[in-house]
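J.: After the structure tokens below, expect a handful of questions from me.
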Amino acid sequence: MLETKDPAIKLFGMKIPFPTVLEVADEEEEKNQNKTLTDQSEKDKTLKKPTKILPCPRCNSMETKFCYYNNYNVNQPRHFCKACQRYWTSGGTMRSVPIGAGRRKNKNNSPTSHYHHVTISETNGPVLSFSLGDDQKVSSNRFGNQKLVARIENNDERSNNNTSNGLNCFPGVSWPYTWNPAFYPVYPYWSMPVLSSPVSSSPTSTLGKHSRDEDETVKQKQRNGSVLVPKTLRIDDPNEAAKSSIWTTLGIKNEVMFNGFGSKKEVKLSNKEETETSLVLCANPAALSRSINFHEQM
């Protein structure tokens, strides 16, 4: 038979047990303690779970149920009302958000608040109404205030006045923007009248063909009037250029040549000639300064 050895060491007449036996005993004790703790926690949870059905604080209906604990706190159980589709916590405030609403939004940021000025027409109403009377009736039905109706009538009158003054606008109810004509004109078709744009014309002007006599009288008036025509001067022949009448308009005699830029020896002329050349140079200050510089260099 096999002999069972003692799991201990004998040293100097004393038995020293192995440490493995002690570790197994400690692990068994820890497991037992953990089991007792988990059992106690489960008992506490089952005891604190609300079994009583609480009425909804909003609609006072009893169709409520317990959902979960808020933030894993046993003192804040979260309930749900099936009637009004709202959540609330016992001891907290009620959330006014239905299921699937997602993130809460401000009332002012709702898309309907931006379009309060848009009026929606009633259903099953007339599809086409071209007369002004029908439009005024519809507007009076929509707006209960008489001041608004008066404003609409005034706008209609203004729109009619604008169309008579020449602005292209749609007839009927007043539009917020005037209708401008297209940039490119419409090409006329066969047997199709084309409306021409209003042109300011004098009352005496007549449409149609004009006689040639009127054109001749206009040409004679233009000839008799004081119209300056520039004269061309031929420079091929210096004698003809000297005899032309342009020199007289400038105040220079035809007999004497223009000596504005002459040398010092030729400048010594009579006083009359000096005054004439000085007048010409004074008329052109740039030429005067150039002539002075030229004389200084000489």
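Placement of Cβ uses the backbone N, Cα and C atoms for every residue, glycine included.
Original residues only.
The following feature annotations were taken from Swiss-Prot:
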type	residues	note
BINDING	Cys56, Cys59, Cys81, Cys84	Zn(2+) binding site
MUTAGEN	Lys253 to Ala	Reduced binding to ADO3 and increased stability
J.: Going by DSSP, is Cys81 (Zn(2+) binding site) sitting in a helix, a strand, or coil?
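T.: SS state of Cys81 (Zn(2+) binding site) = strand.
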J.: Please name the residue among the binding-site residues Cys56, Cys59, Cys81, Cys84 whose C-beta has the most neighbouring C-beta atoms within 10 angstroms.
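T.: When each Cβ's neighbours within 10 Å are tallied, Cys81 tops the list.
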J.: In the same chain, outside Cys56, Cys59, Cys81, Cys84, whose C-beta lies within 8 angstroms of the Cβ mean position for the Zn(2+) site?
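T.: In sequence order, the nearby non-listed residues are Pro57, Arg58, Asn60, Ser61, Glu63, Thr64, Lys82, Ala83, Gln85, Arg86.
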